[in-house]
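Undergrad: Here it is, the structure in full.
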Amino acid sequence: MDPEETSVYLDYYYATSPNSDIRETHSHVPYTSVFLPVFYTAVFLTGVLGNLVLMGALHFKPGSRRLIDIFIINLAASDFIFLVTLPLWVDKEASLGLWRTGSFLCKGSSYMISVNMHCSVLLLTCMSVDRYLAIVWPVVSRKFRRTDCAYVVCASIWFISCLLGLPTLLSRELTLIDDKPYCAEKKATPIKLIWSLVALIFTFFVPLLSIVTCYCCIARKLCAHYQQSGKHNKKLKKSIKIIFIVVAAFLVSWLPFNTFKFLAIVSGLRQEHYLPSAILQLGMEVSGPLAFANSCVNPFIYYIFDSYIRRAIVHCLCPCLKNYDFGSSTETSDSHLTKALSTFIHAEDFARRRKRSVSL
C-alpha cells in the first residue's frame, strides 16, 4: 500500500489531516517507548481491579439500588471494556508504534476505545443531569427519575455509542510500511474531517457544557439552601468540594486531549496550517495518557467521596464487616440533600402563596 494513502493518529479515533505522511505522524516522542508501557500497565492493573470491584459491589449489594448506581455500573463496564484493550497499546508503544497483534485486533481495539469515549462522556452527562434533577428539582423530577427510565437511557447510550464508533471500525486497518505493520487509517478526506469535527463538538464539548452548567446550578442551589437554613460552613464546603472535584477530574482527564484533537482537525481543514503538526502531535502524546487514566480513577473517586459505595465495597471484600458502623447513616448525602431541599422548596412555595394572599 502507498504510504501516502494512510496515516497513523495518536488519538486512535479520528483522522486529523488530509495531507499527513505516516512517517511524519508516527514519529514518537522519546519518552513514550519507556514511560507509556509502564504507565498503561499500571492503569490496566488498577483500573481492571477497581472497576471489577465497583461493579461487583453495587450489583450484589442487598437491598434496593440507587438510581445513580445504574449509571455508575454502566460507566464502570464501559471503562472495563476499554481497559481490556490497553495491553495491545502497551505492546504498540513498547515496539515503537509497530502493531504486532493482527488486523482484527487493530480494528476491534480502536472501535472499543471510540465506543468507550462516547459512552463515558454521555453517561457522565446523564449522571450530572440526574444529580441536577435530584437536588434542584427534587419534587418535579420524581416521575422522571425511575429505574426503568434509567435502564432505557443507559441502553440508548450504548446503542448510540456503538453507532458513533462505526467510522473508526470501518476506516482502521493494518498497513505495511517498509514491511513493518502499523494500525492506521486511510488518508482523511475533507468530508471525514468535517464529520470528525461535528462529532467531537456534539459528543464532547456540548456534553461538557451541560455537565458544567448542571453542577453550577447545583452549587447555586446548595448555597441558597444552606444560607436559608442557616447551615453554613462544613456541610456547604463539603458539598461544593465534592462537586468541584468531580468536575475537575473530568476536565483534567479529557479537556486537554480533546482540545488538541479539535485543533488538529481544524488545522487539517484549513489550507494554511497555523499550528505545526509536531506541536499537535506532542500535545496529543502528552495529554492522551491523562484521558486513558480517567478509566482507572473513577472507582477511587467514588470510594473516597461516596459513603454508600464505600460501604458496599468494604462489605463485598470483607463480609465479616457487614454489621460494622461506618459512622454514617444508611442514606446517602444525595438523599439528605433531596429531602432537605424538598422541604425547603415546599417552604418557599408556602411563603410565596401566603405573601400573595396577604397582598390580595
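Cβ atoms here come from the backbone N, Cα and C positions, even for glycine.
According to Swiss-Prot, the protein has these features:
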{"type": "MUTAGEN", "residues": "TYR40 to Ala", "note": "Complete loss of ligand-induced receptor activation"}
{"type": "MUTAGEN", "residues": "LYS261 to Ala", "note": "Complete loss of ligand-induced receptor activation"}
{"type": "MUTAGEN", "residues": "ARG356 to Ala", "note": "Abolished YWHAE binding"}
{"type": "MUTAGEN", "residues": "SER359 to Ala", "note": "Abolished YWHAE binding and substantially reduced cell surface expression"}
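On this model, are these features tucked inside or out on the surface, and what's nearby?
TA: Taking a C-beta cut-off of under 8 angstroms and a sequence separation of 6 or more, TYR40 (mutagenesis position) has the following same-chain neighbours: LEU86, TRP89, VAL90, GLU93, PRO289, PHE292.
Under the DSSP three-state reduction, LYS261 (mutagenesis position) is assigned to helix.
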Undergrad: Tally every other Cβ atom lying within 10 Å of the Cβ atom of LYS261 (mutagenesis position).
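TA: Other Cβ atoms found within 10 Å: 26.
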